[in-house]
Amino acid sequence: MATVEPETTPTPNPPTTEEEKTESNQEVANPEHYIKHPLQNRWALWFFKNDKSKTWQANLRLISKFDTVEDFWALYNHIQLSSNLMPGCDYSLFKDGIEPMWEDEKNKRGGRWLITLNKQQRRSDLDRFWLETLLCLIGESFDDYSDDVCGAVVNVRAKGDKIAIWTTECENREAVTHIGRVYKERLGLPPKIVIGYQSHADTATKSGSTTKNRFVV
């Protein structure tokens with residue numbers, strides 16, 4: 001005679017405690033996976049392509065704006081390296097609200113620390129120097145004088161490339177020289193290499209191919 005096994009009632013799972021719920025949520029959504037790291041300023045990246053048939057301003061194009069570390073790297077990794085640009089092209093990174101031109105209200109009384117590279121340095125140094133320049137800007141690397149920084153420009157030219165950090169007030173000796181010293185150190189330039197700071201006004205009115213330096217480090 002067949003025997004019938006008695007039905008067994010499944011044991012219910014014990015209720016989840018609040019602590020276990022919290023642990024479970026942390027596993028699913030670790031804040032590090034989705035929280036972006038904000039920068040102190042919002043920045044705008046511009047691109048200039050020298051088309052002789054257009055005006056200077058028509059050749060200048062805003063690529064993108066960003067205000068987090070993650071968005072900076074996403075943009076940087078998406079665009080062409082400076083060393084791959086055609087001669088006559090520029091990248092400019094400026095604080096949002098400042099246009100990369102001398103005439104801008106924040107730039108017109110300012111100037112630039114200028115790094116001049118020879119043609120051989122396009123392959124060896126240009127991209128490294130430009131990235132370090134960008135990191136100096138977005139990382140506010142100039143201590144109390146980071147507010148004096150407006151932006152930076154890389155000019156890709158057949159005769160030799162240039163990188164410059166622009167500041168807002170050329171008469172502010174303390175800020176300008178501090179920025180220059182920190183910048184030179186961050187680029188790893190040896191002491192024997194001298195870099196110069198030129199006011200935009202002097203550059204605009206220069207007679208000849210060179211502009212006098214207001215400061216050197």
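Backbone N, Cα and C define each Cβ position, glycine as well.
Features of the protein shown, as given by Swiss-Prot:
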type	residues	note
BINDING	TRP56, GLN57, TRP102, GLU103, ARG157, ALA158, LYS159, GLY160, ASP161, LYS162, THR205, LYS206, SER207	mRNA binding site
MUTAGEN	SER53 to Ala or Asp	No effect on phosphorylation level nor incorporation into eIF4F complex
MUTAGEN	SER53 to Ala	Does not affect ability to rescue growth of yeast lacking a functional EIF4E/CDC33 gene
MUTAGEN	TRP56 to Ala	Impairs mRNA nuclear export. Reduces affinity for ribavirin
MUTAGEN	TRP73 to Ala	Abolishes binding to EIF4EBP1. Impairs interaction with DDX3X. Does not impair mRNA nuclear export. Does not affect affinity for ribavirin
MUTAGEN	TRP102 to Leu	Decrease in mRNA cap binding; when associated with A-105
MUTAGEN	GLU103 to Ala	No effect
MUTAGEN	ASP104 to Ala	No effect
MUTAGEN	GLU105 to Ala	Decrease in mRNA cap binding; when associated with L-102
MUTAGEN	LYS119 to Ala	Higher affinity for EIF4G1
MUTAGEN	SER209 to Asp	Phosphomimetic mutant; confers resistance to cellular stress and DNA-damaging agents. Does not affect ability to rescue growth of yeast lacking a functional EIF4E/CDC33 gene
MUTAGEN	SER209 to Ala	Abolishes resistance to cellular stress and DNA-damaging agents. Does not affect ability to rescue growth of yeast lacking a functional EIF4E/CDC33 gene
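Most buried of the recorded positions LYS119, ARG157, LYS159, judged by other Cβ atoms within 10 Å, is ARG157. If you take the CA of SER53 (mutagenesis position) and look 10 A around it, you hit none of the binding-site residues from ARG157, LYS159, ASP161, THR205. Here is what falls inside 10 Å of the CA of LYS119 (mutagenesis position) among the binding-site residues ARG157, LYS159, THR205: ARG157, LYS159. Ranked by Cβ neighbours within 10 A across all protein chains shown, the recorded positions ASP104, ASP161 are led by ASP161. DSSP assigns TRP73 (mutagenesis position) to a helix in the three-state reduction.
Ranked by Cα separation from LYS159 (mRNA binding site), the mutagenesis positions GLU103, ASP104, GLU105, SER209 are led by SER209. Counting in whole angstrom, ASP161 (mRNA binding site) lies 23 from TRP73 (mutagenesis position) by their C-alpha atoms.
When the Cα atoms are compared, TRP102 (mutagenesis position) and THR205 (mRNA binding site) turn out to be 12 Å apart. Here GLU105 (mutagenesis position) is compared against the recorded positions TRP73, ARG157, THR205, and the shortest C-alpha distance is to THR205.
You'll find the Cα of GLU103 (mutagenesis position) roughly 13 Å from the Cα of TRP56 (mutagenesis position).
Neighbour counts of Cβ atoms within 10 Å were compared for the recorded positions SER53, THR205, SER209, and the top value is held by THR205.
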